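> Relevant sequence annotations retrieved from Swiss-Prot are reproduced here:
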MUTAGEN   Glu47 to Asp  Unchanged
MUTAGEN   His98 to Asn  Unchanged
MUTAGEN   His197 to Asn  Strong decrease in specific activity
MUTAGEN   His290 to Asn  Strong decrease in specific activity
MUTAGEN   His292 to Asn  Strong decrease in specific activity
Amino acid sequence: MNWRCDVQNFEPDVKISLTRVGVTNLKKLVRLKRTNKRPIILLSTFEVFVNLPSSQKGIHMSRNPEVIEGIIDEALELESYEMETICEEIVKRLFEKHEYATEAEVFMVSDFMTKEKSPISGKYSQEIHKIMGGAKGIKKDDEIELTKIVGAEVVGITACPCAQNLIKEICIKNLKEKGFSDEDIDKILDSVIFATHNQRGIGRIILEVPTGYDIEIMDIIEIIKKSMSAEIHGILKRADEAYVVEQSHKNPKFVEDCVREMAKRVVEKFKHLPDETKVLIRQINMESIHRHDAFAEKVATLGELRRELLSYE
């Protein structure tokens, strides 16, 4: 049947342009081929947006899922494909479907499984991390300026430096009251690990770069993991558990420390990325003895981070 009425093309009652209109929470199964490796299967959640001029009542909403479906099918035919590349292709296709749009944006989040082993026993377990891919496009005349988005979110453990120092002071006071000499106290302090409270830390890094630059998602995952007090694991035998607790308490970190460490490692790792690369670094620590959670964030360009770090060398 040919539908004669296209309400979306009507003029709106209130003629105001809209920054982003689209669909969210759109779930799709994505299969990424890899050269000489098994494909990666991802259950991904998409957000897809275009801008809307003041002269048009609505976007053609059903075109967004249609575009995603088509790009996913095409990705199955290629030898190798990445999340952000899929998103770039979706953005290009959105401009074809929404001829009135001058801006388009796609963001996808997926659970990504890696096989990792525990630190002492070497037991393998499946570890799940969140990975993000995306793209933004701005259309000027017939040219489309693209940027791509790559990111990850990883869970780890942090140990509070403040509480640990309080416990250390209490121990020193108790040892002095029991008659230990300063020399003996120093030997004892060097031999023991002081208690503190822990948090489950959630670290996130998202990079937005011009098209043409490649970022390996595992590099981002490793940076986040190494920036907390210790890594967590799906399987821990007794020796592993002791090791993780010991390592986390030997490496106490505030939520602020985690963000600064991630920023430093991003600068060190991604020397090939241009200064205009946008960087979002975020850490949330879920407190164990407080009713609140701790939060820290850094938003900057890679060039700003480089200059800030150089100024203190």
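Cβ atoms are placed via backbone N, Cα and C, with glycine included.
On a predicted model such as this, the values are computed, not experimentally measured, just so you know.
A description of the local structural setting of each listed feature is requested, covering burial, neighbours and distances.
Taking all protein chains in view, 17 other C-beta atoms sit within 10 angstroms of the C-beta of Glu47 (mutagenesis position). Glu47 (mutagenesis position) carries a strand DSSP state (E or B).
Around His98 (mutagenesis position), the same-chain residues six or more apart in sequence whose CB sits under 8 Å from its CB are Val50, Ile59, His60, Arg63, Ala104, listed in sequence order.
Contacts of His197 (mutagenesis position) defined by a Cβ separation under 8 A and a same-chain sequence distance of 6+ are given as Ala159, Cys160, Ala163, Glu287, Ser288, Ile289, in order along the sequence.
In the three-state DSSP classification, His290 (mutagenesis position) falls within coil.
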> Whole-number Å distance between the CA of His292 (mutagenesis position) and the CA of Glu47 (mutagenesis position)?
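For His292 (mutagenesis position) versus Glu47 (mutagenesis position), the Cα atoms are 30 Å apart.
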> For a quick check of packing: other C-beta atoms within 10 Å of the C-beta of His292 (mutagenesis position), how many?
7
> Work out how many Å separate His290 (mutagenesis position) and Glu47 (mutagenesis position) at their Cα atoms, rounded off.
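Computed Cα spacing between His290 (mutagenesis position) and Glu47 (mutagenesis position) is 34 Å.
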